[in-house]
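Read the structure below first, then the notes.
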Amino acid sequence: MEAATTLHPGPRPALPLGGPGPLGEFLPPPECPVFEPSWEEFADPFAFIHKIRPIAEQTGICKVRPPPDWQPPFACDVDKLHFTPRIQRLNELEAQTRVKLNFLDQIAKYWELQGSTLKIPHVERKILDLFQLNKLVAEEGGFAVVCKDRKWTKIATKMGFAPGKAVGSHIRGHYERILNPYNLFLSGDSLRCLQKPNLTTDTKDKEYKPHDIPQRQSVQPSETCPPARRAKRMRAEAMNIKIEPEETTEARTHNLRRRMGCPTPKCENEKEMKSSIKQEPIERKDYIVENEKEKPKSRSKKATNAVDLYVCLLCGSGNDEDRLLLCDGCDDSYHTFCLIPPLHDVPKGDWRCPKCLAQECSKPQEAFGFEQAARDYTLRTFGEMADAFKSDYFNMPVHMVPTELVEKEFWRLVSTIEEDVTVEYGADIASKEFGSGFPVRDGKIKLSPEEEEYLDSGWNLNNMPVMEQSVLAHITADICGMKLPWLYVGMCFSSFCWHIEDHWSYSINYLHWGEPKTWYGVPGYAAEQLENVMKKLAPELFVSQPDLLHQLVTIMNPNTLMTHEVPVYRTNQCAGEFVITFPRAYHSGFNQGFNFAEAVNFCTVDWLPLGRQCVEHYRLLHRYCVFSHDEMICKMASKADVLDVVVASTVQKDMAIMIEDEKALRETVRKLGVIDSERMDFELLPDDERQCVKCKTTCFMSAISCSCKPGLLVCLHHVKELCSCPPYKYKLRYRYTLDDLYPMMNALKLRAESYNEWALNVNEALEAKINKKKSLVSFKALIEESEMKKFPDNDLLRHLRLVTQDAEKCASVAQQLLNGKRQTRYRSGGGKSQNQLTVNELRQFVTQLYALPCVLSQTPLLKDLLNRVEDFQQHSQKLLSEETPSAAELQDLLDVSFEFDVELPQLAEMRIRLEQARWLEEVQQACLDPSSLTLDDMRRLIDLGVGLAPYSAVEKAMARLQELLTVSEHWDDKAKSLLKARPRHSLNSLATAVKEIEEIPAYLPNGAALKDSVQRARDWLQDVEGLQAGGRVPVLDTLIELVTRGRSIPVHLNSLPRLETLVAEVQAWKECAVNTFLTENSPYSLLEVLCPRCDIGLLGLKRKQRKLKEPLPNGKKKSTKLESLSDLERALTESKETASAMATLGEARLREMEALQSLRLANEGKLLSPLQDVDIKICLCQKAPAAPMIQCELCRDAFHTSCVAVPSISQGLRIWLCPHCRRSEKPPLEKILPLLASLQRIRVRLPEGDALRYMIERTVNWQHRAQQLLSSGNLKFVQDRVGSGLLYSRWQASAGQVSDTNKVSQPPGTTSFSLPDDWDNRTSYLHSPFSTGRSCIPLHGVSPEVNELLMEAQLLQVSLPEIQELYQTLLAKPSPAQQTDRSSPVRPSSEKNDCCRGKRDGINSLERKLKRRLEREGLSSERWERVKKMRTPKKKKIKLSHPKDMNNFKLERERSYELVRSAETHSLPSDTSYSEQEDSEDEDAICPAVSCLQPEGDEVDWVQCDGSCNQWFHQVCVGVSPEMAEKEDYICVRCTVKDAPSRK
């Protein structure tokens, strides 16, 4: 990169960047408006700009963000685009800074011409601002006045120095030595003895150019430029600039500027210029201008005789030759002490006399402008340079530098003279030459189908200036500078200065890509204000450049403008955003970094009046016009038939003004004497050939020319400025006559007339007063007329549509408000509905309705609604002012509010108060019923209360509720701990806690559980006491239920351990009973073994069916169903006393006996059936009979020896029972009686105990009957029949098969006693293919009584000696004597009588016992006789030879027992014959039972032992029911045990 274009950021400045500038840290101006149009709005750019114009005009600039999907492709060829940027030194841009630099340049030039070296002094470690010092001294009256009045301290204070440090004297010395000689020179005091030179003489041949920055428009790129750099901040040293001898004056001036940290002035011979910069250390001397200390410079004498030629021009003397100075400009001589002010020493450099110095310093400076860089860039190379510069300057990546930091640093740099930062700006690159960034037709960039839409987009800057709505489209002259876009490639700090667009037109700028561009804008109405402020603050700049602000070379800090009340706005334009500037809106800005932008001018119809005003302004400034405004108007008027009616109307108005002005000017010219005229086609001339010589205005309508100056023209405003010839020699050149202009204007008028009439009607309708307003229908008619006549969619029509739409919306809203319907009573979230108005908005809406340009029918109705809403507000306010309003009243008022579709401010508070009132009522209601007030209810109420707005009543209720909850939770937790306490608490302590809990007005779950536990404990104790006090033996289930209940009660119960022990004893007793009775792995339960069988045969089912058919006798309760063990167990459990249990078991015994008898007969019959009956099913397997088989002694069914276990031959013959019939071990009675005794000691009733008692009673009863049978003669008769071969077996056994079938030592089915050895030998066998290993006593071989006795013997689960004795007696062989006796005819009769007598004795004994009982119970003699009569026929039934006879006998016996039971049932205590004394004796008698229950009252029933002791026992103590006591003999346990050995 060449040195001329290299950018040197220099040392990094310290941050924050407040800088030493006059304004301190930069404060950003307010933001300008930012618009984000919808797609519909974005479709027409001119319509959108017209829409936003009222807003954006107030700020001068605005930003437009296109819709997000609008992203035009970048159409520039990046590789082929190249440009030469402009060089910008930032501190030369700012107006006030440039004034300072110019002043310092003049001071430097003055001292340079005086041959002295200039040092910039430092005061208080700060560089002295010579410009400010000079200005302040001048404001105070000058050097002499300040010294006289001693104002140096005041001046030092104004310059920012601290007072009291003798700074004033230092400043005075610096001023006196540096500035005072210069001011004396300017005032002319140094030339008072000389004739002042004419400063206005032409000195072009010696012209001095201190800046060498020609105007921007005429600068040519130089081959080389001095390297730009950032000067270091001057800290504590002054800069001493030495001028080398070989350097020219211009070079020294250049170096002087560089040493002062100022922009370097350029010289004409800059190509060979070299700069030498040196910083010298601080010198403590106060003086600033230092003369040469070496050999004083004097005029060297060329010849000895020429000395007299040099004399002082002031004093005329040639003396003091060594003090005589020779001017290097004019060779005049002066004494150093004759000069004003005098010089102490001879300068070391070239010296100019006051005359030459005045001539040099009076030369005007050339206009300031930008110079072009020497290097040509492409986008790529410029971007690399720009990014490197910004990254190095801020020492961070470019994208991380905040825009605020860049902005503050920019304004600091442009305001300081100490730092020289130079940047480059690729500005004003013609898109015509390099292509636009937007796609264009026939462009080099190929577009996708989606991107082709951008070719015709109105926002494509190539299209916007030439669109139909743009006025510039009608200009045929070549104004490509305004109609074609310009490209701008920026870098960090590159800027564009304050300016307005040509002809005060609009401009639009689009940032294609890159970093943001910061804009500042001033609205058009403040343009002259900005100009005046800048002229006031920097008047020196406008002396040489009156049109400075049109040159785009001057910038001023926005804060400075805002301080002088100039409105300034800013924005950051990001990539993809537009910035629009409005007519006459000054704007400036800078780039944040490398970016690419494109801009173009355009003019809308509303600009036309401003455009004419701008031309007049240009005429005053003598500024060139880009095009002729009048020519444009006439061009548009010439094609009035195709103009838009709005454009035609506007052009017609502007043309009328033009014609009037032209008519007046031509009349003025005519009065001056100009009479010659000629038509001239001005549009055919180049613009520079038809410009007014005076004001530079482009002439079109007319001009004045003179033959003395051919080719020169003046406008009619400056006729007198053409030449000195008399006016009659002038010639008026015109384009149109007035007669030509009027038809053109009328054509425009005709084109716009219908529209104007319509527009007039629209304006009248829009601006009508209240009493003259039209209806909404009239507005719609105007819109329909515009559509029918195809008027343009201009601002007026859009405004009419907008007003109509607003009116329609207002009508719709008004109707909705009048309907007064809300969708919901309460909206979620509590927020304001978007469709609802507040009362204030309603009031404003009503006001808006009255302010509408049209009249709505809903307006008066809505006014009435507003009145009703205001009444509601008054009532609601009154209700809300009450301390405790009722919920009902609040709800009623809220219901009224639902009629209004208005957001009422009171509703929120009313709903809050309603919630509070409802909550308070809910709390009050909950507290009225403490039993239903749970902890969760209290917590819920508290949670609801917490969510309520603060209110005193709520807070009080909350406090009470919280206190109640705290107490309740405390006691509930305490109750819970009491319930879970181990060991458990006593009933008294828990009852005390319950009393405390009952005082709490709330429902406590654990408290309720504690209360329930206490109540359950009391009930339990009451039940236990009742059980103990009743005198009854407790039932096991009752005890278990009590124990279970007691264990579940969390209270310490004293009786519970005793009951648990009792239940444990019962369980132990049951375990002992199980071990005694049940076999190993028995499928039967203990109760099932002890109770009579309920699962025998099918008799149960038959009896059930028969009972269903038999009606119950009147007055009798239905008997308990005993068809299964569960029925029997339930009946035993439900029985309240032992007697009823025994009766139940007795009934079960009868069922068992009957069912088994039927089963035995059926099985016997099955075995006696014909052989060909193949349906016979036997055995456990229920298959057909097959030898070998064995027959069960009890059920008489046959079983295959392969299916069951049978005894071996070695074991002898034993009674065999099948698995169904053998249910227990059948322990001997001696093992059972201790169980009964221990059960009586336990004194607990349980089904198994009742069953055991009944089984023992049944066993003892069977023993008694068996003993009677054995002692009677009836058994002999049976024995004879058995022995005589009446007993037979159908099947014959095979000994070998039996022995091989079973080898078990003791099969489960065998009994514990043996049969006679000759049992099989005495049996007659029939030949049959079936045979059994054992034969049973045939049923028809014995009497029914014996058969029943034998059957019941096997049913008994007890081993008795009488059973074996009975079988041995029946199956023993008769002796010969017995056989002889049996053959005797008399013996049998005798034996029979004996037998009958024995039997009769037994019966008499029973009758005596029965009679004794009946007498004791007071039975009448008649009833006893009836009983005796019923029992007497038994004598006839002694001989029982058939089962039918046996059944008749049983029925008769049961009838007698039933009579006894009936007599017992009907003998109530009131009918008894006992006296009260006897009753008391019975009650006081002692029961000898081991575990006497000591019953009282109705339970004192007695039974006498029929054994040897004859003692009386309580029936309930020995487990005997009244029925059993009447039907059977009772032998106590002691007699049973005592008599058992004798019976053996």
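Placement of Cβ uses the backbone N, Cα and C atoms for every residue, glycine included.
This is the original sequence, none of the listed changes applied.
The annotation Fe cation binding site is assigned in Swiss-Prot to His499, Glu501, His587. Counting Cβ atoms from all protein chains shown, His499 (mutagenesis position) has 17 others lying within 10 Å of its own Cβ. His499 (mutagenesis position) falls within a strand segment according to DSSP.
Within the chain, the domain 'JmjN' (32-73) has long-range Cβ neighbours (under 8 A, six or more residues past its boundaries) at 438-439, 445, 447, 451, 454, 457-460, 464, 467, 469-470, 506, 519-524, 526, 567, 569-571, 573, 576-582, 585-587, 604, 606, 793-795, 798. Sequence annotations record features per position, and here Swiss-Prot assigns domain 'JmjN' to 32-73 based on sequence analysis.
Secondary structure of the domain 'ARID' (97-187) per DSSP, as helix, strand and coil residue counts: 62 helix, 6 strand, 23 coil. Look at Swiss-Prot and you will find 97-187 tagged as domain 'ARID', backed by sequence analysis.
Look at Swiss-Prot and you will find 453-619 tagged as domain 'JmjC', backed by sequence analysis.
Experimental mutagenesis at this site is recorded by Swiss-Prot as Asp308 to Ala, annotated: Slightly decreases interaction with histone H3. Decreases by 21% demethylase activity and repression of tumor suppressor genes expression.
Listed in Swiss-Prot as a mutagenesis experiment, Leu309 to Ala is described as follows: No effect on interaction with histone H3.
Under the three-state DSSP scheme, Tyr310 (mutagenesis position) falls in the coil class. Here the residue is the original one, but Swiss-Prot notes a mutagenesis experiment at this spot, Tyr310 to Ala: Slightly decreases interaction with histone H3.
As a published mutagenesis entry, Tyr310 to Phe appears in Swiss-Prot alongside the note: No effect on interaction with histone H3.
Quoted from Swiss-Prot for the published mutagenesis Val311 to Ala: No effect on interaction with histone H3. Around the Cβ of Val311 (mutagenesis position), the number of neighbouring Cβ atoms within 10 Å comes to 17.
Glu321 (mutagenesis position) has a Cβ environment of 13 other Cβ atoms inside 10 Å. Reduced to three states, the DSSP call for Glu321 (mutagenesis position) is helix. For the mutagenesis result Glu321 to Ala, the note given in Swiss-Prot is Decreases interaction with histone H3.
A sphere of 10 angstroms centred on the C-beta of Asp328 (mutagenesis position) encloses 15 other C-beta atoms. In Swiss-Prot, a mutagenesis experiment is listed as Asp328 to Ala, annotated with the note Almost abolishes interaction with histone H3. Decreases by 44% demethylase activity and repression of tumor suppressor genes expression; when associated with A-325.
In Swiss-Prot, the entry for mutagenesis His335 to Ala states: Slightly impairs transcription repression ability. The structure shown retains the original residue. Within the same chain, residues at least 6 positions away in sequence whose Cβ sits under 8 Å from that of His335 (mutagenesis position) are Cys312, Leu314, Cys315, Ser317, Asp320, Arg323, Leu324, Leu325.
Among the sequence features in Swiss-Prot, the mutagenesis site Trp351 to Ala is noted as follows: Abolishes interaction with histone H3. Decreases by 28% demethylase activity and repression of tumor suppressor genes expression.
Experimental mutagenesis at this site is recorded by Swiss-Prot as His499 to Tyr, annotated: Abolishes lysine-specific histone demethylase activity.
Residue environment of His1200 (mutagenesis position) contains 21 other Cβ atoms, counted within 10 Å of its Cβ in all protein chains. For the mutagenesis result His1200 to Ala, the note given in Swiss-Prot is Impairs transcription repression ability and interaction with HDAC4.
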Environment of His499, Glu501, His587, the listed Fe cation site - residues of the same chain whose CB lies within 8 A of the CB centroid: Trp498, Ile500, Ser507, Thr581, Ala585, Tyr586, Ser588
Using other CB atoms within 10 angstroms as the count, which residue among the mutagenesis positions Tyr310, Trp351 scores least? Tyr310
Taking 10 A as the limit, how many CB atoms besides its own sit near the CB of Glu501 (Fe cation binding site)? 22
Distance check, please: Cα of Tyr310 (mutagenesis position) against Cα of Glu321 (mutagenesis position), rounded to an integer number of angstrom. 9
Given the recorded positions Glu321, His587, His1200, tell me which ones have a C-alpha lying within 10 Å of the C-alpha of His499 (mutagenesis position). His587
Near the Cβ of His587 (Fe cation binding site), how many other Cβ atoms are there if near means within 10 Å? 24
Quick note, Asp328 (mutagenesis position) and Trp351 (mutagenesis position): C-alpha atoms separated, nearest Å, by 6
Between Glu501 (Fe cation binding site) and Val311 (mutagenesis position), the C-alpha gap once rounded to whole angstrom: 61
Closest of Val311, His587, His1200 to Glu321 (mutagenesis position), Cα positions, recorded positions only: Val311
Among the mutagenesis positions listed as Val311, Trp351, His1200, the Cα nearest the Cα of His587 (Fe cation binding site) belongs to Trp351
For the domain 'JmjN' (32-73), what are the DSSP-based totals of helix, strand and coil residues? 16 helix, 6 strand, 20 coil
